[in-house]
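Let me begin by presenting the structure, written as structure tokens, before commenting on it.
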Amino acid sequence: MPDQALQQMLDRSCWVCFATDEDDRTAEWVRPCRCRGSTKWVHQACLQRWVDEKQRGNSTARVACPQCNAEYLIVFPKLGPVVYVLDLADRLISKACPFAAAGIMVGSIYWTAVTYGAVTVMQVVGHKEGLDVMERADPLFLLIGLPTIPVMLILGKMIRWEDYVLRLWRKYSNKLQILNSIFPGIGCPVPRIPAEANPLADHVSATRILCGALVFPTIATIVGKLMFSSVNSNLQRTILGGIAFVAIKGAFKVYFKQQQYLRQAHRKILNYPEQEEA
């Protein structure tokens, strides 16, 4: 048995570089796993390089044998007290950084929403009136109420009320003579019902909803000043401007979608033109 073991050691070959004892007699060998045969032995230096490639800079990552899946037993020299404390601090910081980054991101979004809410209040109510209202309000109410303004605007923008109006239009347009007189042919039956695109599948919808919701107070203020300049109250003028803008924009959108619907319904596929024989 000792002779057989000695013969196996003399015949050992590194499964990384395929070198034998005859190629390098000074190389250090290691048997790190349960493998037998040609994959039993490996150079210490070759295995170290292979482990470095697998760990990719993370010295704490576990590495296993690719053949038998046995985990390599990797040990390090003992650290001194100073190095141990520094290593522990480095690990704690690495684990805490993702949570800190998430907290910073959430905090940035929150204070951006607070700032937007304050600007919106001053824009809708008036600069001086808005500042006076916020100065007299409870700070806790401001910290909770101001960031809800952009949230409510976005949620309100997500309500697709034009689609409900469009369904009612298509359902009762043939019964309302006033619609037929204003829009001739609107209540005529269509040859087929076209397939409509799913609004959730539109990749532009999210950005349009966000931009439209955040710009809405400014548009409502401008429309209110243009159409209801006789109203003295800034708040009432802005509310009326917002209602007018939503109504006018919704009417155009409903009409545009209905015309697209009719265009798709009357779509026709032509015969392929036959080529004249030579």
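Residue 1 is the first one shown; counting continues down the chain.
Cβ coordinates come from backbone N, Cα and C, glycine included.
For all the noted positions, this structure keeps the original residue and models no substitution.
If you look up Swiss-Prot, you'll see Cys14, Cys17, His43, Cys46 marked as Zn(2+) 1 binding site. Summarising the environment of His43 (mutagenesis position), the number of other Cβ atoms within 10 Å of its Cβ, over all protein chains shown, is 21.
Among the features that Swiss-Prot reports, Zn(2+) 2 binding site is placed at Cys33, Cys35, Cys65, Cys68. Note: Cys35 (Zn(2+) 2 binding site) has non-local neighbours Cys65, Gln67, Cys68, Ala70, i.e. same-chain residues 6+ apart with C-beta under 8 A of its own C-beta. In the three-state DSSP scheme, Cys35 (Zn(2+) 2 binding site) is classed as coil.
Classification of His43 (mutagenesis position) by DSSP places it within a strand. What Swiss-Prot notes for the published mutagenesis of His43 to Trp is this: Loss of ubiquitin ligase activity, formation of highly interconnected mitochondria, change in mitochondria morphology that in turns triggers senescence, and perinuclear accumulation.
Looking at Swiss-Prot, you'll find the mutagenesis Cys65 to Ser noted as follows: Loss of E3 ubiquitin ligase activity. Formation of highly interconnected mitochondria and perinuclear accumulation; when associated with S-68. Secondary structure from DSSP puts Cys65 (mutagenesis position) in coil.
Annotation of the mutagenesis experiment Cys68 to Ser in Swiss-Prot: Loss of E3 ubiquitin ligase activity. Formation of highly interconnected mitochondria and perinuclear accumulation; when associated with S-65. In the shown protein chains, 11 other C-beta atoms lie within 10 A of the C-beta of Cys68 (mutagenesis position).
On the backbone, the CA of His43 (mutagenesis position) and the CA of Cys33 (Zn(2+) 2 binding site) stand 13 Å apart. DSSP assigns Cys17 (Zn(2+) 1 binding site) to coil in the three-state reduction, outside any helix or strand. Put plainly, the binding-site residues Cys17, Cys33 were compared by Cβ crowding within 10 Å, and the winner is Cys33.
Within the same chain, residues at least 6 positions away in sequence whose Cβ sits under 8 Å from that of Cys14 (Zn(2+) 1 binding site) are Thr20, Ala27, Trp29, Trp41, Val42, His43, Cys46. Apart from Cys14, Cys17, His43, Cys46, the residues listed for Zn(2+) 1, the same chain places the Cβ atoms of Trp15, Val16, Phe18, Ala19, Ala27, Val42, Ala45, Leu47 within 8 Å of the centroid of those Cβ atoms. Between the CA atoms of Cys17 (Zn(2+) 1 binding site) and Cys33 (Zn(2+) 2 binding site) there is a gap of 17 Å, rounded to the nearest whole number.
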